[in-house]
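Trainee: Provided herewith is a single structure, encoded as structure tokens, for subsequent inquiry.
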Amino acid sequence: MHYLDNLLLNTDSYKASHWLQYPPGTDASFFYVESRGGVYDQTAFFGLQSILKEAINRPVTHADIDDAKALLAAHGEPFNEAGWRDIVDRLGGQLPIRIRAVPEGCVVPTHNVLMTIESTDAKAFWVPSYLETLLLRVWYPVTVATVSWQVKQIVRDFLQRTSDDPEGQLPFKLHDFGARGVSSLGSAALGGAAHLVNFLGTDTLSALLLARAHYHTPVAGYSIPAAEHSTITSWGREREVDAYRNMLTQFARPGAIVAVVSDSYDIYRAIREHWGTTLREEIIASGATVVIRPDSGDPVDVVEQCLLLLDEAFGHQVNGKGYKVLNHVRVIQGDGINPQSLRAILERITAAGYAADNVAFGMGGALLQKVDRDTQKFALKCSAVRVDGAWIDVYKDPITDQGKQSKRGRLTLLRDRATGQYRSALLDEVATHAGDSDDALVTVWENGQMLREWTLEQVRAHADAARL
């Protein structure tokens, strides 16, 4: 077993003491997860299925308990040994909880319930709280999926305005370059898979492995041959054109796409003299599309200038919407890309008369790493407990920050059948609104069993159906 695989130690230290802190007579608890606002006013839900399969799919064992007991005693925390041993002996080590969640891929306005966790055994009412640490990590894939989804809406808008084939172009317009800039292999896999909810382009191989293992998708994303600086500069400055010619020799075939970073020395000279003059006829004869990648400078200015220079060399066609589409070549910008700079680039080239077909984008750290739990203000809170047989509301309402006010009661998420709009509601309200709304939450996990799974294809369909 891996040294991090003990579920009992996949929590915050203080959680080990919480079973002693509830009111006498407590025998059930109810928790929920929401985005309390943030950078974006909608979130694309994704990643819970993977977290559940990774973190709680294995029953708790007495060996786990022995390990946790020894470590927590040395660490300075009390430990509910009797409670955990009862779960192993009486329940076979399966966690007595029910988890309900919005279907993965659904895009839900912030300030709404996204998932709930409730106890199913009176003696183990404290288990949902113990799992907060690992379950709230869903903030990460949800936030990455949300950033990626928001970018997709930006790109879709410009494609619809300037392209003859917006839906055909869209899936490969944002490429994941983030594997090397993320905090861990696991984060690369989970965050990379979250991006693949919205796009098909990625260089994060671990994301393909996660999608294959957890979302029933043999190959979730695609890439193309591409140069890096070392494969160009190793030829030497004087042989730069030979490095580019080698890329054509190795990869340029009819219908193929090959990307070549071209700013190792002078991006503008590379386009004018090498790509646009010396190699021009070779590119045309190859039948391939060569994608030039600038990797420095101001992204907005550099992309526009590259398009202008490539247009001088290769010319363009004017599409049905009156925008220019370059012949034989494209540009991909992967340096300095975030939702704001991406929009600025598209605004600039649109104003210059170029279709969004001409450019693609890569995002690395801004996609997988420059996010945190506060990007969308994620929280997992207790909203109800049952004490002496009666449910009571549980909530916080700090006078120093009204934004941290939590919801109260046993909750769910309703979706209006006519408008598709979501709103959080009490479970008791579901029957009242049965005529006009559906309960949007689905039981995905109960008492050690995964009850509902989504394929990545289904997740993508949910996300693609939503709009800003």
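Using the three backbone atoms N, Cα and C, a Cβ is placed for every residue, glycine included.
What you see is the original sequence, not a version with the noted changes.
Below are the features I grabbed from Swiss-Prot:
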type: BINDING; residues: ARG180, HIS229, ARG293; note: diphosphate binding site
type: BINDING; residues: ASP203, ASP335, ARG373; note: beta-nicotinamide D-ribonucleotide binding site
type: MUTAGEN; residues: ASP203 to Asn; note: Decrease in activity
type: MUTAGEN; residues: HIS229 to Lys or Arg; note: Loss of activity
type: MUTAGEN; residues: ASP335 to Ser; note: Retains low activity
type: MUTAGEN; residues: ASP335 to Asn; note: Strong decrease in activity
type: MUTAGEN; residues: ARG373 to Ala; note: Loss of activity
Trainee: Could you check the recorded positions ARG180, HIS229, ARG293, ARG373 and say which one's CB has the most other CB atoms within 10 Å?
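Mentor: Its Cβ has the most other Cβ atoms within 10 Å: ARG293.
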Trainee: Could you tell me which three-state DSSP class ARG293 (diphosphate binding site) falls into?
Mentor: strand
Trainee: How far apart, in Å, are the two Cα atoms that lie farthest from each other among ASP203, ASP335, ARG373, the residues recorded as binding beta-nicotinamide D-ribonucleotide?
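Mentor: The beta-nicotinamide D-ribonucleotide-binding residues span at most 25 Å between Cα atoms.
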Trainee: Taking the Cβ of ASP335 (mutagenesis position) as reference, which residues of that chain separated by at least 6 in sequence fall under 8 Å from it?
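Mentor: Correct list: PRO294, ASP295, SER296, PRO299.
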Trainee: What are the sequence-distant neighbours of ASP203 (mutagenesis position), meaning same chain, six or more residues apart, C-beta distance under 8 angstroms?
Mentor: HIS175, ASP176, PHE177, ALA179, SER223
Trainee: Restricting the comparison to the recorded positions ARG180, ARG293, ARG373, which residue's C-alpha is spatially nearest the C-alpha of HIS229 (mutagenesis position)?
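Mentor: Result: the closest of the recorded positions to HIS229 (mutagenesis position) is ARG293.
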